[in-house]
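Participant: Checked Swiss-Prot, it gives:
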MUTAGEN   Leu40 to Asp  Decreased interaction with WAVE complex; when associated with D-51
MUTAGEN   Ile50 to Asp  Decreased interaction with WAVE complex; when associated with D-54
MUTAGEN   Phe51 to Asp  Decreased interaction with WAVE complex; when associated with D-40
MUTAGEN   Leu54 to Asp  Decreased interaction with WAVE complex; when associated with D-50
MUTAGEN   Tyr124 to Asp  Constitutive induction of the formation of actin filaments. Strongly enhances formation of lamellipodia
MUTAGEN   Tyr150 to Asp  Constitutive induction of the formation of actin filaments. Strongly enhances formation of lamellipodia
DOMAIN    436-453  domain 'WH2'
Amino acid sequence: MPLVTRNIEPRHLCRQTLPSVRSELECVTNITLANVIRQLGSLSKYAEDIFGELFTQANTFASRVSSLAERVDRLQVKVTQLDPKEEEVSLQGINTRKAFRSSTIQDQKLFDRNSLPVPVLETYNTCDTPPPLNNLTPYRDDGKEALKFYTDPSYFFDLWKEKMLQDTKDIMKEKRKHRKEKKDNPNRGNVNPRKIKTRKEEWEKMKMGQEFVESKEKLGTSGYPPTLVYQNGSIGCVENVDASSYPPPPQSDSASSPSPSFSEDNLPPPPAEFSYPVDNQRGSGLAGPKRSSVVSPSHPPPAPPLGSPPGPKPGFAPPPAPPPPPPPMIGIPPPPPPVGFGSPGTPPPPSPPSFPPHPDFAAPPPPPPPPAADYPTLPPPPLSQPTGGAPPPPPPPPPPGPPPPPFTGADGQPAIPPPLSDTTKPKSSLPAVSDARSDLLSAIRQGFQLRRVEEQREQEKRDVVGNDVATILSRRIAVEYSDSEDDSSEFDEDDWSD
């Protein structure tokens, strides 16, 4: 439907009923002439409106041109009369002055009531007025205008504004989500790109001739041929090389001790059966001593002669020596003497059986296990150990004497200070806890007030957002094309309501 801005009336000059007169021709002529004069009058009125608007716009344009001319004249005078030798501008003066910034005002609200043309306004005034429903607005509890339920000119704008603001919030939430994921997984973006599959290798193989191309059946699952030719001329199988040169990793003593025969059977056969490559035999030979050395601590007689030469055994025997002290510490009653002798000397086993006969050691054994689990609760047992440890030192006074004091002292020192610290901590912590609780209670009491203040600030922030198309669109464009985290501060509080 076209919007008629100016309508010249009357539109029809001669379409009228004639009165009962004798001279009808003269009557029609007079009526037509009168209607023409009316049309000229309405035309002159619209011409006045048109030329009046043109005059207003021309006057505004002239004032802008005159102000610009004045600025150019002043600038020209400053440029021509400025002498750089006499007047020196300091760097501070240059920095204090603000740079030129264009303040372009965007045209908006073109179809507002104030910008409504006069003829359109006259046409609008000829329409029927809406019912006076605004009189019921004071009686509404929701605060909405009653007339908007009947007619709401701003309905479409409000709908569009709500959609734009929601889209902006969604964009900001998505950006914050990506930032959070990027912080949690910094290496997520460093994904290796998928390799492009080409037939270049295939054509390179076919370049020498079809008869030299190896079929896929001849290649294993790993892409290498099953048979390998070594430099010394021997041929070995890939499976054989893997089985002999890479023996399974040695297990713990507990796992290897129950089945020594199984480990011994596995080690010797590989060199005998798969004896094609010389390197494999060497690898298996080296692997044998290592395996036998691990098994040797549990079964010394059988393991060394079968799996390993006598040479490596003494070299690898010292390392396993430290492990035995922990078992006597757990299973044998006298824990302090074994630990003291185990650290300086290599042969700890003979020392434990010499001390058990003493009756003093038979009584303390039950207490030591509980202290190992809970030192601070039972301080007396550690103190009793030095008294019991006094008799044994006479046979070898220097060695056992030093170890017990540090061991017992280390046990005794932590046992005594904890109670002191425990007694001091409650004294210092009690007032702090009471203060924290009082602060928490005061914060809870002020919860409703704080929540109200937050709601007021949120409402103020929403009101700050411009209620026009240009501001909303500029805000959305800035959010979409910006990567800074400051842009999300405006809608951070909205996450609480999600």
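Positions of Cβ are set from backbone N, Cα and C atoms, glycine also.
What you see is the original sequence, not a version with the noted changes.
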Participant: What whole-number Å value do you get for the CA-CA distance of Phe51 (mutagenesis position) and Leu40 (mutagenesis position)?
Facilitator: 16
Participant: Specify the secondary structure state of Tyr150 (mutagenesis position) as given by DSSP, simplified to three classes.
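Facilitator: Its secondary structure by DSSP: coil.
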Participant: Using DSSP with the three-state reduction, classify Ile50 (mutagenesis position) as helix, strand or coil.
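Facilitator: SS state of Ile50 (mutagenesis position) = helix.
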Participant: Long-range neighbours only, meaning 6 or more apart in sequence with Cβ under 8 Å: which ones does Tyr124 (mutagenesis position) have?
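Facilitator: The answer is Leu116.
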Participant: Using Cα coordinates, what distance in whole Å links Ile50 (mutagenesis position) and Leu40 (mutagenesis position)?
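Facilitator: The Cα atom of Ile50 (mutagenesis position) is 15 Å away from the Cα atom of Leu40 (mutagenesis position).
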Participant: Can you give me the Cα-Cα distance between Leu40 (mutagenesis position) and Tyr150 (mutagenesis position) in Å, rounded to a whole number?
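Facilitator: The Cα atom of Leu40 (mutagenesis position) is 41 Å away from the Cα atom of Tyr150 (mutagenesis position).
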Participant: Provide the number of Cβ atoms within 10 Å of the Cβ of Tyr150 (mutagenesis position), excluding the reference atom itself.
Facilitator: 11
Participant: Taking the domain 'WH2' (436-453) alone, what is its mean pLDDT?
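Facilitator: Averaged over the domain 'WH2' (436-453), per-residue pLDDT gives 69.
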Participant: Including all protein chains shown, what's the count of other C-beta atoms within 10 A of the C-beta of Ile50 (mutagenesis position)?
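Facilitator: Taking all protein chains shown, Ile50 (mutagenesis position) has 11 Cβ neighbours within 10 Å.
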Participant: Could you tell me the C-alpha distance between Leu54 (mutagenesis position) and Tyr150 (mutagenesis position) in angstrom, no decimals?
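Facilitator: Spelling it out, the Cα of Leu54 (mutagenesis position) and the Cα of Tyr150 (mutagenesis position) are 38 Å apart.
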Participant: If you draw a 10 Å sphere around the Cβ of Leu54 (mutagenesis position), how many other Cβ atoms fall inside it, taking every protein chain shown into account?
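Facilitator: Taking every protein chain into account, the count is 10.
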